[in-house]
Amino acid sequence: MLNPKVAYMVWMTCLGLTLPSQAQSNDYRPSYHFTPDQYWMNEPNGLIKIGSTWHLFFQHNPTANVWGNICWGHATSTDLMHWAHKPTAIADENGVEAFTGTAYYDPNNTSGLGDSANPPYLAWFTGYTTSSQTQDQRLAFSVDNGATWTKFQGNPIISTSQEAPHDITGGLESRDPKVFFHRQSGNWIMVLAHGGQDKLSFWTSADTINWTWQSDLKSTSINGLSSDITGWEVPDMFELPVEGTEETTWVVMMTPAEGSPAGGNGVLAITGSFDGKSFTADPVDASTMWLDNGRDFDGALSWVNVPASDGRRIIAAVMNSYGSNPPTTTWKGMLSFPRTLSLKKVGTQQHFVQQPITELDTISTSLQILANQTITPGQTLLSSIRGTALDVRVAFYPDAGSVLSLAVRKGASEQTVIKYTQSDATLSVDRTESGDISYDPAAGGVHTAKLEEDGTGLVSIRVLVDTCSVEVFGGQGEAVISDLIFPSDSSDGLALEVTGGNAVLQSVDVRSVSLE
């Protein structure tokens, strides 16, 4: 038997790939975030729970580490953390790639693609014809609980000629179907994104196959939305309870290509009303509509078919907005850690709030706990802790004018610094010394989000650290910053410090995270 390390080097050489540097021994693969077993991944697709199994589909190139040959990759999990890689679910074939889409259960077999004893699961996706670069909408179905998928023989279900009256490019920019059953109207609803036209279109169907255009949601019809927010993609749509009330509201979530707080792609969400044909947006607040202020939260979608007994709206996105530039050689693209999304009033404003799913607690072990301790300028806490996969929680009362800093993945010349600046109520992530930032002009820098103290003056920060990422949740989850980082293996330290005044640490809990 060939030595595994030698076999790996031979395999890499045969593929023409560069070996990871000695400073990074495992190609930056994360410890507890999902990555494809190899090659390219971008945004998640068709997120659905079937029985006790969570299904993750994702945009995947199964043959190379760059975008292209796009199909639906597939993985399953019973806890959203331990993932089993599965064969390709929806392949690219006959010159048609399988772009982004969504999945849904058809319990009454309205599609006719199953039967009453075994209703089908349906997946809608954009078919991208490489020769013409046109995009149409297609359907696949599963009658074995999502294990395998068959393309509908009558594809496309919305052709480019049908799209053309509602798409000024004639079908070059109609993609990413979000489909769900609208109980109130008794119809199936499809939401399509129209890229550079900065609009969504809404379609209805009685049978999931034959579709009729109903309306457009344009940027000009959303009061308060900046004209700089362009290139709409990857829509999601769902009802969300407003915590503390008996009300629900409709939410549209999407990913503009430009205009996000950190530059480039970002995910925003807007509330409004939906009558089964058209969505009327509430006026937006630029300070609360972005779900993430970091650079690396792109193409978010939510899991559907989650039992009411669970009740959570769980979302995830791809953490990569640099194309094929990141310095990984055997894989590209990783899934953000799944997070819950809810809507509640924080202070005087209504916010979307997000938190890592509670399942994370089952794979974490406490390394150090501090309580009711004052940290003063010149002190450094947590410096004895080492780790590259951590869940760090800090709750503190900052003095006026103080700055609390938590350095993670800290080494001799590398660190990623999470700061809270009391004077302007700002949470920030500083990647300027985070490791390798040479791969892309946008790879370094400082990303910020507003985070007010609560009514008692308390500030809460939670940081998920993994091999090549940080995800920072401030307050109740109203301020979130997600970023990729690429430090050396040896940069595994922590440091908690304060300048400009003291901070009273109500609690500090540092946990190691492991899937093993």
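Glycine is treated like the rest: Cβ placed from N, Cα and C.
Record note (Swiss-Prot) on the mutagenesis of Met41 to Ala: Decreases catalytic activity. Residues within less than 8 Å, Cβ to Cβ, of Met41 (mutagenesis position) and separated from it by at least 6 positions along the same chain comprise Thr35, Phe58, Gln59, His60, Gly73, Val318, Trp331, Lys332, Gly333, Met334, Leu335.
Counting only same-chain residues at least 6 apart in sequence, those with a Cβ under 8 Å from the Cβ of Asn42 (mutagenesis position) are Phe58, Gln59, Trp67, Asp298, Gly299, Val318, Asn320, Gly333. If you look up Swiss-Prot, you'll see Met41, Asn42, Glu43, Asn61, Asp176, Asn320 marked as substrate binding site.
What Swiss-Prot says about the mutagenesis result for Asn42 to Gly is this: Strongly decreases catalytic activity.
Experimental mutagenesis is annotated in Swiss-Prot for Glu43 to Asp, with the remark: Strongly decreases catalytic activity. A C-beta separation below 8 Å, combined with a sequence spacing of at least six in one chain, links Glu43 (mutagenesis position) to Phe58, Gln59, Thr100, Val234, Thr255, Asp298, Gly299, Ala300, Leu301, Ala317, Val318.
Annotation comment: Swiss-Prot describes Glu43 as active site.
For Gln59 (mutagenesis position), the number of other Cβ atoms no farther than 10 Å from its own Cβ, over all displayed protein chains, is 26. Among the mutagenesis experiments that Swiss-Prot reports, Gln59 to Ala is described with the note: Impairs catalytic activity.
Just so you know, the Cβ of Pro62 (mutagenesis position) picks up 17 other Cβ atoms within 10 Å once every protein chain is counted. While the structure shown retains the original residue, Swiss-Prot records the mutagenesis experiment Pro62 to Gly with this note: Impairs catalytic activity.
Here the residue is the original one, while Swiss-Prot reports the published mutagenesis Trp67 to Ala with the comment Impairs catalytic activity.
Non-local contacts of Ile70 (mutagenesis position) by the CB criterion (under 8 A, 6+ apart in sequence, same chain) comprise Gln59, His60, Asn61, Asp92, Glu97, Ala98, Phe99, Tyr128. Here Swiss-Prot notes a mutagenesis experiment, Ile70 to Ala, with the remark: Decreases catalytic activity.
For the mutagenesis result Phe99 to Ala, the note given in Swiss-Prot is Strongly decreases catalytic activity. In the structure as shown, the Cβ atom of Phe99 (mutagenesis position) sits within 10 Å of 24 other Cβ atoms.
Within 10 Å of the C-beta of Asn265 (mutagenesis position) we count 24 further C-beta atoms, all protein chains included. For the published mutagenesis Asn265 to Ala, Swiss-Prot gives the following note: Decreases catalytic activity.
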For substrate, whose listed binding residues are Met41, Asn42, Glu43, Asn61, Asp176, Asn320, the greatest C-alpha pairwise distance in Å: 18
Trp67 (mutagenesis position), number of other Cβ atoms within 10 Å: 15
Distance from Asn265 (mutagenesis position) back to Asp176 (substrate binding site), taken between C-alpha atoms, in Å: 16
